[in-house]
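Novice: Per Swiss-Prot, ATP binding site is recorded for 10-18, ARG128, 132-134, 172-174. What Swiss-Prot says about the mutagenesis result for LYS16 to Ala is this: Loss of activity. Per Swiss-Prot, the feature Mg(2+) binding site maps to THR17, ASP36; the stated evidence is experimental evidence. Among the sequence features in Swiss-Prot, the mutagenesis site ASP36 to Ala is noted as follows: Loss of activity. Marked as substrate binding site by Swiss-Prot on the basis of experimental evidence: ASP36, ASP37, PHE38, PHE39, TYR55, ASP56, ARG129, TYR134, GLN135. Positions annotated as active site, proton acceptor by Swiss-Prot, on the basis of experimental evidence: ASP36. Among the mutagenesis experiments that Swiss-Prot reports, ASP56 to Ala is described with the note: Loss of activity. In Swiss-Prot, a mutagenesis experiment is listed as ASP138 to Ala, annotated with the note Almost no effect.
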Amino acid sequence: MKTFIIGISGVTNSGKTTLAKNLQKHLPNCSVISQDDFFKPESEIETDKNGFLQYDVLEALNMEKMMSAISCWMESARHSVVSTDQESAEEIPILIIEGFLLFNYKPLDTIWNRSYFLTIPYEECKRRRSTRVYQPPDSPGYFDGHVWPMYLKYRQEMQDITWEVVYLDGTKSEEDLFLQVYEDLIQELAKQKCLQVTA
């Protein structure tokens, strides 16, 4: 069974989770995996020379466990073809993976059917981050000393990506972002269904 996998990445507090949840509500046969669910325990997080916990790096995440969750979803999607409803039987299983470090993790490179990256300016990102409660809480200087520099490093690494990434303006309203991505996905899914019929 054909599947359709969407990546939604971007800077911290850019609206990735909100967008993923809104899409899940409106796309048939859709599941979401959130990278934030795969952080290692605080005791396993490295500290840099400034004393900042290194949460904004791949090493802070249990990516093997996340890959296992993706594989389980793909396996169950292949076996979920049994349906008495003709229309749902034709629906392509959709998986949205959302997280801040998706597109520079090589094992994921080949799975994306559509990739989106949310951006917001430094000041807006810092403002949004200051309104959120984190466990453990951000220490003074953490955003400027660790979070933003790691985002800039990640953006630089994305220059080497060989597939298409759609960049989104995270300062747009929740509704505008949803509509932009939803309309794009409906077109992409229609193409996939045509390919499925002709295959």
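Glycine is no exception: its Cβ is also placed from the backbone N, Cα and C atoms.
This is the original sequence, none of the listed changes applied.
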Novice: Going by Cα-Cα distance, which of the binding-site residues (GLY10, THR17, THR18, ARG132) sits nearest to PHE38 (substrate binding site)?
Specialist: THR17
Novice: Using a 10 Å cut-off on CB atoms, tell me which of the binding-site residues GLY10, ARG129 is the least crowded.
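Specialist: Counting other Cβ atoms within 10 Å of each of the binding-site residues GLY10, ARG129 gives the minimum at ARG129.
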Novice: Since the record lists ASP36, ASP56, ASP138 as mutagenesis positions, which of them has the fewest other Cβ atoms within 10 Å of its Cβ?
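Specialist: Comparing Cβ neighbours within 10 Å for the mutagenesis positions ASP36, ASP56, ASP138, ASP36 has the fewest.
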Novice: Measuring Cα to Cα across ASP36, ASP37, PHE38, PHE39, TYR55, ASP56, ARG129, TYR134, GLN135, which the record gives as the substrate binders, how far apart are the two most distant ones in Å?
Specialist: 20
Novice: For a quick check of understanding: among the binding-site residues SER14, THR18, which residue's Cβ has the most other Cβ atoms within 10 Å?
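Specialist: Answer by Cβ density within 10 Å: SER14.
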Novice: Give me the CA-CA distance between GLN135 (substrate binding site) and ASP36 (mutagenesis position), in Å, as a whole number.
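Specialist: Cα-Cα, rounded: 12 Å.
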Novice: Check the recorded positions LYS16, ARG132 for other C-beta atoms within 10 angstroms of each C-beta and report the one with the most.
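Specialist: The residue with the densest Cβ neighbourhood is LYS16.
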Novice: When the number of other CB atoms within 10 A of each residue's CB is tallied over all shown chains, which of the binding-site residues PHE38, TYR55, TYR134 has the maximum?
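Specialist: It comes out as TYR55.
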Novice: Take the Cβ of GLN135 (substrate binding site) and count every other Cβ within 10 Å, whichever protein chain it belongs to.
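Specialist: Counting Cβ neighbours of GLN135 (substrate binding site) within 10 Å gives 5.
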Novice: Per DSSP, GLY10 (ATP binding site) is which: helix, strand or coil?
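Specialist: Strand, per DSSP.
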Novice: At 10 angstroms around each C-beta, which of the binding-site residues THR12, THR17, SER173 has the fewest other C-beta atoms nearby?
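Specialist: Counting other Cβ atoms within 10 Å of each of the binding-site residues THR12, THR17, SER173 gives the minimum at SER173.
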Novice: Would you mind reading off the Cα separation of THR18 (ATP binding site) from ASP36 (mutagenesis position), to the nearest angstrom?
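Specialist: Counting only the Cα atoms, the answer is 13 Å.
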Novice: Roughly how many Å lie between the Cα atoms of TYR55 (substrate binding site) and THR17 (Mg(2+) binding site), rounded to a whole value?
Specialist: 18
Novice: Determine, from DSSP, whether ASP56 (mutagenesis position) sits in helix, strand or coil.
Specialist: coil
